[in-house]
Amino acid sequence: MGEPGFFVTGDRAGGRSWCLRRVGMSAGWLLLEDGCEVTVGRGFGVTYQLVSKICPLMISRNHCVLKQNPEGQWTIMDNKSLNGVWLNRARLEPLRVYSIHQGDYIQLGVPLENKENAEYEYEVTEEDWETIYPCLSPKNDQMIEKNKELRTKRKFSLDELAGPGAEGPSNLKSKINKVSCESGQPVKSQGKGEVASTPSDNLDPKLTALEPSKTTGAPIYPGFPKVTEVHHEQKASNSSASQRSLQMFKVTMSRILRLKIQMQEKHEAVMNVKKQTQKGNSKKVVQMEQELQDLQSQLCAEQAQQQARVEQLEKTFQEEEQHLQGLEIAQGEKDLKQQLAQALQEHWALMEELNRSKKDFEAIIQAKNKELEQTKEEKEKMQAQKEEVLSHMNDVLENELQCIICSEYFIEAVTLNCAHSFCSYCINEWMKRKIECPICRKDIKSKTYSLVLDNCINKMVNNLSSEVKERRIVLIRERKAKRLF
């Protein structure tokens with residue numbers, strides 16, 4: 001049996017058996033039965049079928065073979081797998097038998113780029129049967145029988161097949177619509193001074209001096225001296241100045257409302273672009289982002305104009321205060337105060353509307369930025385997946401669909417009676433010298449053209465680089481020309 005450290009067959013009746021223990025897991029162990037050949041791969045005719053969830057093509061159809069030599073020692077052989085078999089961190093040569101011992105480390109395949117370890121790592125060990133049995137991986141024939149039983153009992157309903165489904169409009173859209181509806185309500189002048197408590201950050205700090213009193217709820221005005229009398233001409237002059245101020249506020253209010261309508265239209269456009277961004281329309285996203293920036297600039301300009309009008313209003317108030325000094329009429333004072341109070345209420349209503357519009361616009365910009373980031377991440381993920389699929393497809397073409405004679409992808413694939421496939425031109429040239437299969441050396445009795453294999457190769461080549469396509473076209477033309485001569 002060799003040295004004590006060699007990996008030799010255990011006696012299950014004695015309570016101990018040899019197995020490949022899955023590193024870091026209490027399941028998926030592979031039992032090595034005495035006198036049995038153990039094959040591992042992703043195909044159907046193996047002892048243990050391993051199907052990678054991360055990379056389906058990591059494990060070949062018949063990846064490796066484990067069996068005993070005449071002395072009873074277990075060995076492992078790489079059966080020409082794509083990603084190789086590793087014994088103690090060293091890759092094995094294909095079709096060469098290696099002895100394995102207690103504590104040896106076996107790795108099937110290679111780690112992915114973002115992983116440190118491979119998905120299938122095992123350690124050669126001998127354990128008690130009671131310890132091994134709960135952790136064993138089911139054999140392929142057992143899994144087939146189990147799947148047949150489940151398939152006869154399985155019934156799906158529409159409710160089971162229907163997932164949570166696509167949700168309705170996004171929370172972001174409903175939230176923005178809610179804010180827009182709130183800000184779109186008509187502004188009513190209230191005597192209690194219910195105005196925005198937080199002015200815009202871009203406004204002049206002087207405006208805070210006009211903030212309503214928190215205790216009384218009424219606006220606080222600069223000191224107005226008591227007036228006892230006024231001439232009719234002076235009263236008319238002061239009234240016309242107040243009317244002009246009110247007119248200016250009304251014009252500003254109409255501009256703000258127009259700007260809000262533009263923001264609502266832009267919001268609808270953003271939601272429409274959201275659907276287009278899912279299809280990869282990045283140009284439309286960039287254009288919409290530029291339009292949003294232009295709208296923000298327009299809002300800032302309107303805010304600056306409003307600040308200038310407020311300063312002009314303060315100047316008007318000071319001038320009216322100077323005119324009112326020394327005037328002695330109670331009725332004129334009362335009328336003027338009412339007009340000034342109304343003007344200030346409209347001013348604060350305008351400021352509140354401006355703040356709401358600013359918040360709505362900032363919410364739209366934040367939502368758009370978030371959507372752009374998500375779109376970029378999804379595009380990068382899709383590109384990475386596409387490159388991975390092309391890489392795997394190229395590996396499959398190179399390892400499974402190449403002619404062993406010319407080392408090119410099959411051109412007019414022909415399958416012999418021994419089930420090996422070659423190019424039609426290559427096997428015809430070979431048969432001029434020998435009437436036997438180049439791989440298994442069996443006599444060639446029949447040849448069958450495989451149209452399915454040709455169509456599959458042509459479709460897969462269409463997804464490869466232009467160099468591969470051009471080379472294949474040149475080879476097809478050369479072989480057709482040689483066939484004519």
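Including glycine, each Cβ sits where the backbone N, Cα and C put it.
Database features (Swiss-Prot):
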{"type": "DOMAIN", "residues": "38-92", "note": "domain 'FHA'"}
{"type": "MUTAGEN", "residues": "ARG42 to Ala", "note": "Abolishes interaction with ATM-phosphorylated MDC1. Abolishes interaction with human herpesvirus 1 ICP0. Abolishes recruitment to DNA damage sites after UV irradiation, ionizing radiation, or treatment with an alkylating agent. Does not affect ubiquitination of NBN"}
{"type": "MUTAGEN", "residues": "CYS403 to Ser", "note": "Marked reduction of E2-dependent ubiquitination of histone H2A. Loss of UBE2E2- and UBE2N-binding. Loss of nuclear localization"}
{"type": "MUTAGEN", "residues": "ILE405 to Ala", "note": "Impairs interaction with UBE2L6/UBCH8 and ability to mediate 'Lys-48'-linked ubiquitination E3 ligase activity, while it still catalyzes 'Lys-63'-linked ubiquitination and still interacts with UBE2N/UBC13"}
{"type": "MUTAGEN", "residues": "CYS406 to Ser", "note": "Abolishes ubiquitin-ligase activity"}
{"type": "MUTAGEN", "residues": "ASP443 to Arg", "note": "Does not affect the monomeric structure but abolishes ability to monoubiquitinate H2A in nucleosomes"}
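Projection of Swiss-Prot feature records onto the structure.
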residue : record               : DSSP (3 states)
ARG42   : mutagenesis position : coil
CYS403  : mutagenesis position : coil
ASP443  : mutagenesis position : strand
Candidates CYS403, ILE405, CYS406 (mutagenesis positions); nearest Cα to ARG42 (mutagenesis position) turns out to be CYS403
Could you give the mean pLDDT over the domain 'FHA' (38-92), rounded to a whole number?
91
Between the C-alpha atoms of ILE405 (mutagenesis position) and ASP443 (mutagenesis position), the distance in angstrom, to the nearest integer, is 17
Number of other Cβ atoms within 10 Å of the Cβ of ILE405 (mutagenesis position) across all protein chains
15
By Cβ count within 10 Å, point out the most packed of the mutagenesis positions listed: ARG42, CYS403, CYS406, ASP443.
CYS403
Whole-number Å distance between the CA of CYS406 (mutagenesis position) and the CA of ASP443 (mutagenesis position)?
20
In Å, rounded, how far does the Cα of ASP443 (mutagenesis position) sit from the Cα of CYS403 (mutagenesis position)?
19
